[in-house]
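Q: Submitted below is the structure of interest, expressed as structure tokens.
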Amino acid sequence: MGFVYIVMTGYYKNVHKRKQNQVDDGPEAKRVKSSAKVIDYSNPFAVSNMLEALDSGKFGSVSKELEEIADMRMDLVKRSIWLYPSLAYTVFEAEKTMDNQQVVEGVINLDDDDDDDTDVEKKALCVVPSSSEIVLLDSDDEDNERQRPMYQFQSTLVQHQKNQGDVTPLIPQCSFEEVDLGRGKEMPSAIKAIVEGQTSRGKVLPIENGVVNEKGVYVGVEEDDSDNESEAADEDLGNIWNEMALSIECSKDVARETSHKEKADVVEDCEHSFILKDDMGYVCRVCGVIEKSILEIIDVQFTKAKRNTRTYASETRTKRFGESDNELKFSEEGLMIGGLAAHPTHAAEMKPHQIEGFQFLCSNLVADDPGGCIMAHAPGSGKTFMIISFMQSFLAKYPQAKPLVVLPKGILPTWKKEFVRWQVEDIPLLDFYSAKAENRAQQLSILKQWMEKKSILFLGYQQFSTIVCDDTTDSLSCQEILLKVPSILILDEGHTPRNEDTNLLQSLAQVQTPRKVVLSGTLYQNHVKEVFNILNLVRPKFLKLDTSKSAVKRILAYTPCDVRGRLTGSNSDMASMFNETVEHTLQKSEDFTVKIKVIQDLREMTKKVLHYYKGDFLDELPGLADFTVVLNLSPKQLNEVKKLRREKRKFKVSAVGSAIYLHPKLKVFSDKSDDVSDTTMDEMVEKLDLNEGVKAKFFLNLINLCDSAGEKLLVFSQYLIPLKFLERLAALAKGWKLGKEVFVLTGNTSSEQREWSMETFNSSPDAKIFFGSIKACGEGISLVGASRILILDVPLNPSVTRQAIGRAFRPGQKKMVHAYRLIAGSSPEEEDHNTCFKKEVISKMWFEWNEYCGYQNFEVETIDVDEAGDTFLESPALREDIRVLYKR
């Protein structure tokens, strides 16, 4: 016996053809003919008759899917009663009659328990005869007699076959097709009341403002003999997509020609949600309306200047060099008002923090009152890519702009490589190094090229400071260009000019453009005043601005006057008093409530100028175990430490101590120049007792473990003598050679050798150790081939160590990273470590503290070596001299 599933297919709009093509010559052939299988809703008794037909069928056991259909039926009944209240008596009388009906023969009972017969009857599903029945909901518009019905109930017949007395249901093979028919027609109120809220497998069909979006889902059973129908359906679907493409093109023309007044009169039937698609532009994800074509986006932002447009250089020929008319020209062209957007190619690659950073740059640099800002994003977070994207958008919209990028000389190749990777148009990148412009005349020639065409100029910090501070006549022209022409100044590693007493900070402050951007992965270095020196660079007299005055007064009020007097003295100015007060409160105050108030005020006064990103993307990496390993010194080392404490010069203590803590024999080299020959070092290494130097012994045990585990090691130090010593120790102990297993990077390494060493170390399976001067391996260095890091000494600036660890713990790292900060116990180095940690606390509290941290004091965690979770520390040889182990 056949069963028929009654499913409401949506707003069916003539997509599937009928099984039999009935073609008549007369006009009446196109009208829907009434039959026993058609229910005409223009008949007032149609609903009543349909419900009676539904309720008079046979009943079967209810599965989960059939329950849904039964629920759909009940929903239709309720809405029909709401539309025709007179049906209520008929329906409820039918329900009473259903309780007294007996189960018809031939119905499969899927429930084994006789006790559940009552439930089965309650969940009975209406079954209509085995022939397919179609219900057409006709329009109430009687004038349009030839209009086909918009809504259709189509039944699906599922055959059951008997095999050896058992009844086995044949599982229907259903196909699902989604047809978007665009905007629907206005519905008569009666039909709208019936259809509104109907469900297709529990999903409500949307009706907005009385207009039906004719977007339906056809659910049917594929028939073996329906090849012709499938081909016809495919042809119809193809026509639909063609019609949609035509509609989109038509909508573009209408959008351009419609006036603003006419647009205001149009009643929107869609709450648009626009998204950016690379091939179309800003498109509504709901209805497909294009707000802005991709061609318009590119034309506005990335068109080249017209030939009849004067260049920046030609316009200044009639004026004295350096006049401020350059800024006036920007204002006339709308630079202060016009918005800026990232190129679609860049936007598709941006992460959320980069998108937020791009918008932050626009709010400061492209505004009515432009000013500088600080982008303090974590190392490896993509600051370079973000600012490259901004500069290309900036230049595309304002081709006359002159960007100047000042950065450490060593990372210039990295910047150029990134520019080539992300360029959307060919913008010349100029610098003095590649052009070998060594004298002022050659440098002036490069600067004139930069002025005359759309390009970007790169200079090193030292080079910029030297030119600006040069008093010779040859430098005057170069100085005038560098100080007056730049329209935007980018400072990578922007914490470099943090000392107010240096020529570098003073020379950068003389650049006249208000658009200055500082990029830094470690903004806080040593002291609070250094951060405010950088703030004063991008926003002159920052503490005296109206946005800062109230916060400054509140912060000063938190500290008693006698404490402020002891900190700064009676003759100190307000800025010095403020900086010392903040540093003392965050570092030494025992009242955590006061610390929180200071943090909140600091963030309030800098929120529009400073954009901070901690680096949550690092959580996606395999992980970081940052250990501080305090070692017990050998007797000979302790004797040398006693002598070292008599030294009053702090730098001397640090330099000599770094050698002694590694091995006492290195003391003889600490006073000499860094140029120690391999032969001299080899002779000393062959004679020494390794047990006398705990750090040297730790290093040798560590490289043995790394070699066995197939992991690569990074070794960082502030000084070259320790690096040279360990390089020769590894060569003699393991037979490793420089350039194959061992690589070295210092401040004297050329750019070409620098790039080659990084690429070879990361890619070569033979590479074992990379020795690096910790200051030379700053931003722009990626050494993700290594998974173990050894820090030999304690830089007084804690951010230097953080950057060194960031060389390996950054995007691209595939392994868990373990860092070991070696500390000589009972020595001045242990005291330096405590001082550095207090500086770290200030940075963490200022930028990273939140209400979820509670009243924690940011102390490092002391852990047992056995519970460190590091297999290397389980080695007896490696853990032999460990006195205490900390973990950040």
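Yeah, the Cβs are placed from backbone N, Cα and C, and that goes for glycine too.
Small disclaimer: the values here were computed from a predicted structure and weren't measured.
Annotation comment: Swiss-Prot describes His377, Ala378, Pro379, Gly380, Ser381, Gly382, Lys383, Thr384 as ATP binding site. Under the heading domain 'Helicase ATP-binding', Swiss-Prot lists 364-541, citing sequence analysis as support. Under the heading domain 'Helicase C-terminal', Swiss-Prot lists 701-866. One mutagenesis experiment catalogued in Swiss-Prot, Gly357 to Glu, is accompanied by this note: In drd1-3; defective in RNA-directed non-CpG DNA methylation. Quoted from Swiss-Prot, the note attached to the mutagenesis of Gly494 to Arg states: In drd1-1; defective in RNA-directed non-CpG DNA methylation. In Swiss-Prot, a published mutagenesis experiment is listed as Arg807 to Gln, annotated In drd1-2; defective in RNA-directed non-CpG DNA methylation. Experimental mutagenesis at this site is recorded by Swiss-Prot as Arg810 to Gln, annotated: In drd1-5; defective in RNA-directed non-CpG DNA methylation.
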Q: CA-CA, which of the mutagenesis positions Gly357, Gly494, Arg807, Arg810 lies nearest Ser381 (ATP binding site)?
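A: In terms of Cα distance, Ser381 (ATP binding site) lies closest to Arg810.
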Q: Would you list, in sequence order, the recorded positions among Gly357, His377, Ala378, Gly382, Lys383, Thr384 whose CA lies within 10 Å of the CA of Arg807 (mutagenesis position)?
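A: So the list reads none.
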Q: Taking just the CA atoms, what is the gap between His377 (ATP binding site) and Arg810 (mutagenesis position) in Å?
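A: On Cα coordinates alone, these residues lie 13 Å apart.
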Q: For Gly382 (ATP binding site), what is the tally of other C-beta atoms lying within 10 angstroms of its C-beta?
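A: Its Cβ has 21 other Cβ atoms within 10 Å.
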Q: When you measure from the Cβ of Pro379 (ATP binding site), how many other Cβ atoms are you left with inside 10 Å?
A: 23
Q: Taking the Cα of Gly357 (mutagenesis position) as the centre, which of the binding-site residues listed as Ala378, Pro379, Gly380, Lys383, Thr384 lie within 10 Å of it?
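A: If one measures from the Cα of Gly357 (mutagenesis position), the binding-site residues that come within 10 Å are Lys383.
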Q: By Cβ count within 10 Å, point out the most packed of the recorded positions listed: His377, Arg807, Arg810.
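A: Of the recorded positions His377, Arg807, Arg810, the most buried by Cβ count within 10 Å is Arg807.
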Q: List the Cα distance (Å, whole number) between Pro379 (ATP binding site) and Arg810 (mutagenesis position).
A: 8
Q: Neighbourhood of the ATP site (His377, Ala378, Pro379, Gly380, Ser381, Gly382, Lys383, Thr384): other residues with Cβ within 8 Å of the Cβ centroid, in order?
A: Gly521, Tyr613, Gly615
Q: Based on Cα distances to Arg810 (mutagenesis position), point out the closest of the binding-site residues Gly380, Gly382, Thr384.
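A: That would be Gly380, the closest of Gly380, Gly382, Thr384 to Arg810 (mutagenesis position).
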